[in-house]
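A short write-up of the structure that comes next.
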Amino acid sequence: MYHSLSETRHPLQPEEQEVGIDPLSSYSNKSGGDSNKNGRRTSSTLDSEGTFNSYRKEWEELFVNNNYLATIRQKGINGQLRSSRFRSICWKLFLCVLPQDKSQWISRIEELRAWYSNIKEIHITNPRKVVGQQDLMINNPLSQDEGSLWNKFFQDKELRSMIEQDVKRTFPEMQFFQQENVRKILTDVLFCYARENEQLLYKQGMHELLAPIVFVLHCDHQAFLHASESAQPSEEMKTVLNPEYLEHDAYAVFSQLMETAEPWFSTFEHDGQKGKETLMTPIPFARPQDLGPTIAIVTKVNQIQDHLLKKHDIELYMHLNRLEIAPQIYGLRWVRLLFGREFPLQDLLVVWDALFADGLSLGLVDYIFVAMLLYIRDALISSNYQTCLGLLMHYPFIGDVHSLILKALFLRDPKRNPRPVTYQFHPNLDYYKARGADLMNKSRTNAKGAPLNINKVSNSLINFGRKLISPAMAPGSAGGPVPGGNSSSSSSVVIPTRTSAEAPSHHLQQQQQQQRLMKSESMPVQLNKGLSSKNISSSPSVESLPGGREFTGSPPSSATKKDSFFSNISRSRSHSKTMGRKESEEELEAQISFLQGQLNDLDAMCKYCAKVMDTHLVNIQDVILQENLEKEDQILVSLAGLKQIKDILKGSLRFNQSQLEAEENEQITIADNHYCSSGQGQGRGQGQSVQMSGAIKQASSETPGCTDRGNSDDFILISKDDDGSSARGSFSGQAQPLRTLRSTSGKSQAPVCSPLVFSDPLMGPASASSSNPSSSPDDDSSKDSGFTIVSPLDI
């Protein structure tokens, strides 16, 4: 025990007594302690008052204005209710539990709470309390009468046990839902709803819709209790946020939510569809999901994938169809639980804020469904069946769930909602591949039922082989049938006829065959699938028997017969060797699919850029033609180069890798005798020139010497065809080489030698004398040709 220097203690004095303490110091400490306590009280009072002030301020911001409902709806869609202390009230307003008129809130709340109290009193009964007032011939524990309270009590007990079984599994990672009072609230609310809706009763998954509602109500009640410690809240707050009526308020919100979600839990078919099915024959080549019962939830998820997903991402839609992943596999849980298992609870509440704020019909569910698929689309497209199933059944974590809501809003109405920032998903596909494999293994084990003993299977296969081979052997014996026996007796005679030296070797061989069978995993599968009929026949041919066509009358030994049977089984061992090869092929196919998706994106981008460039180039071209500019010709030449780029992006003009190399080593050569040496002017005076200025607007003049402007700055396109074909006048698609020549009206079109000639470095000197026909991207031609440009200002 530590003592300060101011204290003195007698060795024989007990530790409980304290002596030698200065009374002044104790007084000062006491007075200082009192002052500290007063300071703490003052600070705590200020903190509590500040808490209530902020609480009341938030109440006024949300509910004290004329258009408060639109305000809280916008906050719910924008994700601004995440930290709100009045989220439960907002949900009640979104789901029409509370009226928009605030003056009716108290009366409406009291009415709903009295309604639930009456329901609970009717359905949750104890027959022991009312047994004295009823006929004991009917109301006894052994009575099976429908009007018996005891019979009803046992039926209710069975229903409650089923509900409690699901309630115990509700959010097991959260301590709040493991409390007994919370579990009792969940059970009572679900039981009362089931008894009030006998046509639907209780369906698995309803507890996961009720649990977030109870959690939000509890959080708001705790915030109310904390804020009301320092100040007196209003009567409106006291009534709406009374913690004693948490169960009553939860039932009111849950029952209103189920008004919309009830068809998703119903297993009844549509009445209108039943009449159609009696008249319609099954659809040929229909998918399995289209041939099932027309349940509302199945119709909904099929419509989401077949219409919405197909509209927004046809590639992902085709990939899921190719893998035969029906939307019912994952979509039923997504829609029924309102994505309750796909997000953490705090993110789930943000999603529900947007769903409820959007409207009571929950129309945003369909687009959140599609947005979730688009979020992981790259991972899905590049994955096989197992990995896709793992991704869909165990949805990956999303860092910003609000971006998913914005994506859904954009998909529904892109005109009113801006395009959200692309939020990419970088998955660990190995994890989801393992999860998908686990799901497949679980489904297989559930379908198989009890596991089989491999020893029993091997023994049964051995006996099965004996029965198959032995009856076919007896009729072929040389000595005819055995006297006094049939085929079955002959098999019994053949088996024991072994020498003493033959028995141990056969026993060892039999053990080896059993071990080989145990290692062969595919044999039972082949037998189940009916593939064994290819290898095993009930009436084997002569070639399949030992010895082939040289079969003699002496029957073979038992070991030889078993070898003929197990030789077919041993072939299945090669099946396991090909599994690794198939896995590598699947991974390669996944990579090819992913690269194909990227190529499609690049192709779409190039086409879009070409389309936009074409539009802007035409506009620039029209403006230039209307203005008289000094360097108009240079601008037009630059436009022609841009149009070549546009045609390359569009795909109508072929792009060669040599062009990149030529650009790196680009050199401009000048030849004074270019036109004379190239021979381009020989025999091409007629029908081979097109005016550039006329070709920009239209092919109005095909006469070689005619020009629209008639000056020395006109551009003339000389075609390199030998057949004298007329030039095409659409400048918007012009991609063939250009030549600028000086032309005068009324004169021959013989080319004029220029002192300044630019030779194309891409084509080389041989391009001038080439006779290859020119290409036009409008004709989808992809041939390349050289060109020479002469500036009209330098001529």
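Quick reminder: no glycine exception, Cβ is built from N, Cα and C everywhere.
Sequence unchanged from the original; the noted substitutions are absent.
In Swiss-Prot this protein carries:
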DOMAIN    81-359  domain 'Rab-GAP TBC'
MUTAGEN   Trp59 to Ala  Disrupts interaction with VPS29
MUTAGEN   Arg169 to Ala  Abolishes retromer displacement from endosome membrane; no effect on interaction with VPS29; when associated with A-204
MUTAGEN   Gln204 to Ala  Abolishes retromer displacement from endosome membrane; no effect on interaction with VPS29; when associated with A-169
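Sequence-distant neighbours of Gln204 (mutagenesis position) (same chain, six or more apart, CB under 8 Å from its CB) are Asp166, listed in sequence order. Taken as a whole, the domain 'Rab-GAP TBC' (81-359) shows an average pLDDT of 86 in this prediction. Residue environment of Arg169 (mutagenesis position) contains 10 other Cβ atoms, counted within 10 Å of its Cβ in all protein chains.
A separation of roughly 35 Å, to the nearest angstrom, links the Cα atoms of Trp59 (mutagenesis position) and Arg169 (mutagenesis position). A 10 Å cutoff on Cβ-Cβ distances gives Trp59 (mutagenesis position) a total of 18 other Cβ atoms nearby, all chains included.
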